[in-house]
Amino acid sequence: MKAGIDEAGKGCVIGPLVVAGVACSDEDRLRKLGVKDSKKLSQGRREELAEEIRKICRTEVLKVSPENLDERMAAKTINEILKECYAEIILRLKPEIAYVDSPDVIPERLSRELEEITGLRVVAEHKADEKYPLVAAASIIAKVEREREIERLKEKFGDFGSGYASDPRTREVLKEWIASGRIPSCVRMRWKTVSNLRQKTLDDF
């Protein structure tokens, strides 16, 4: 059995980091489903495919809350945290080989480190979601899970956009929260976007 692993939300400033793993012995069924990089699919299509993927594959999902990320980033980089999450998913699935979308600039280094941690064969590559259907499937599961978490957070805290710093709506809401002095727990406080906006808010006074 082979597995694919990918993440969603690595670069967002609001919401969790989600890592998903998909294991399957029949990749052809994934190909026939039309599984491809989640960013190239509409949200509705991702939801449909996620349901189909869960029927034919074993899936594992790991969510890291903003508070947990902030705590861990006191001593680690986001890529080190991701590596730990990937290792946990690999150990849960125990595949013969795991294909991983690499956040590391040197994918071979990530492959080696994950193999040392898990004792299993790992192939880490850039844009693995475009090459391996299993990684594309993991990308879809991760993105769908993140989107659901974001919707839950919006019900609680209001519409803050996508949660990514590049989104003007997200930045505007962050500014309002910072100015009010009440920043909700869904915000990643250690992100540079937050510290930059906090400084700008102070400078405006």
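Just so it is clear, glycine is given a Cβ too, placed from its N, Cα and C backbone atoms.
Noted in Swiss-Prot for the protein shown:
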BINDING   Asp6, Glu7, Asp101  divalent metal cation binding site
BINDING   Arg46, Lys143, Arg146, Tyr164  substrate binding site
DOMAIN    1-203  domain 'RNase H type-2'
MUTAGEN   Asp6 to Asn  Loss of activity
MUTAGEN   Glu7 to Asn  Slight decrease of activity
MUTAGEN   Glu7 to Gln  Loss of activity
MUTAGEN   Arg46 to Ala  Increases Km for RNA 60-fold
MUTAGEN   Asp101 to Asn  Loss of activity
MUTAGEN   Asp129 to Asn  Lowers activity by 50%
MUTAGEN   Lys143 to Ala  Decrease of activity. Increases Km for RNA 30-fold
MUTAGEN   Arg146 to Ala  Decrease of activity. Increases Km for RNA 26-fold
MUTAGEN   Tyr164 to Ala  Loss of activity. Increases Km for RNA 44-fold
Residues within 8 Å of the Asp6, Glu7, Asp101 Cβ centre (excluding the divalent metal cation site residues themselves):
Ile5, Ala8, Val19, Ala20, Val100, Pro103, Ala128, Asp129, Val135, Ala138, Ser139, Ala142
Considering only the mutagenesis positions Asp6, Arg46, Lys143, Arg146, Tyr164, which fall within 10 Å of Asp101 (mutagenesis position) when distances are taken between Cα atoms?
Asp6
Drop a 10 Å sphere on every Cβ of the mutagenesis positions Arg46, Lys143, Arg146 and tell me which sphere holds the fewest other Cβ atoms.
Arg46
State the Cα to Cα distance, in Å, between Asp6 (mutagenesis position) and Arg146 (mutagenesis position), rounded to an integer.
12
Distance check against Lys143 (mutagenesis position) for the mutagenesis positions Glu7, Asp129, Tyr164, keeping those with Cα within 10 Å:
Glu7
Highest CB neighbour count within 10 A among the mutagenesis positions Asp6, Glu7, Asp101, Asp129?
Asp6
Over the domain 'RNase H type-2' (1-203), what is the model's average pLDDT?
93
